[in-house]
Amino acid sequence: MALKQISSNKCFGGLQKVFEHDSVELNCKMKFAVYLPPKAETGKCPALYWLSGLTCTEQNFISKSGYHQSASEHGLVVIAPDTSPRGCNIKGEDESWDFGTGAGFYVDATEDPWKTNYRMYSYVTEELPQLINANFPVDPQRMSIFGHSMGGHGALICALKNPGKYKSVSAFAPICNPVLCPWGKKAFSGYLGTDQSKWKAYDATHLVKSYPGSQLDILIDQGKDDQFLLDGQLLPDNFIAACTEKKIPVVFRLQEGYDHSYYFIATFITDHIRHHAKYLNA
């Protein structure tokens, strides 16, 4: 599958690149960002996938989070896809910021008119890793995933739905229980229809209750002054309770004074890279 390089910038001895390709799952052209640390010049490196939140593209994380120095030091290839299909000309996809374009919610849609293109779950867990493994110096056996908000939800469900696939998972201010929050209800009813059992298959709090897999060490940072936490969009307490019940280790850090922004992410990104490096470089 042909990759078209859009940009390449040297950063902390490595290269931050952006590529475009024709996605089979999403039936459209997609961009993704990939950081190749200096270590990638001489051998295969672990792959760490970042999933962004609502309204984002592949650009937000690479320009705002300040992750490069840490990824360079730990020798991690970091991949950041877009958050939805683009340019599909589906009626209604650009009407609101929390549904459609920029809001794929990392599910495989089952409803018309979304089901042909809105297959971000399969894109992130299958198509993109295959593309990365085939075209970049990564070790396919060593991959982890993390994300923010909608992307934190995405990271948690990808790890919980695929035991053993990811070595570790972490999240910043994830949407932990989407079946119960306004964002989740809107997205899931649109993409997945009215059958709520289908919703639960993409809800981290429900998935953790039946998680059969290998031990997962989960790290979550949450800003205490996050407006969306206060608005009941994120519901981390429900997820923590489910993890505690299942004896799944989760480190949940409520960070005093921090909000939902990339300033919050930038503050704690090094901790998250270190968390993943511990497992990826073991």
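Backbone N, Cα and C define each Cβ position, glycine as well.
No noted substitution is present; original residues retained.
Marked as active site, charge relay system by Swiss-Prot on the basis of experimental evidence: SER149 (among others). According to DSSP, SER149 (mutagenesis position) sits in a coil region rather than a helix or strand.
Feature annotation from Swiss-Prot assigns active site, charge relay system to ASP226 (among others). Long-range Cβ neighbours of ASP226 (mutagenesis position) (same chain, at least 6 residues apart, Cβ-Cβ under 8 Å): ALA173, LEU234, TYR258, ASP259, HIS260, PHE264.
Summarising the annotation, Swiss-Prot assigns active site, charge relay system to HIS260 (among others) and lists experimental evidence as the type of evidence. In the three-state DSSP scheme, HIS260 (mutagenesis position) is classed as coil.
In sequence order, THR83, TRP97, ASP98, GLY102, ALA103, SER149, MET150, TRP183 constitute the residues six or more apart from LEU54 (mutagenesis position) in its chain with CB-CB distances below 8 Å. In the three-state DSSP classification, LEU54 (mutagenesis position) falls within coil. Experimental mutagenesis at this site is recorded by Swiss-Prot as LEU54 to Ala, annotated: 83% of wild-type activity.
While the structure shown retains the original residue, Swiss-Prot records the mutagenesis experiment SER149 to Ala with this note: Loss of activity.
In Swiss-Prot, the entry for mutagenesis SER149 to Thr states: 1.3% of wild-type activity. The structure shown retains the original residue.
Under its mutagenesis entries, Swiss-Prot includes MET150 to Ala with the note: 62% increase in activity.
According to Swiss-Prot, the mutagenesis experiment ASP226 to Asn carries the following note: 9% of wild-type activity.
Here Swiss-Prot notes a mutagenesis experiment, HIS260 to Ala, with the remark: 3% of wild-type activity.
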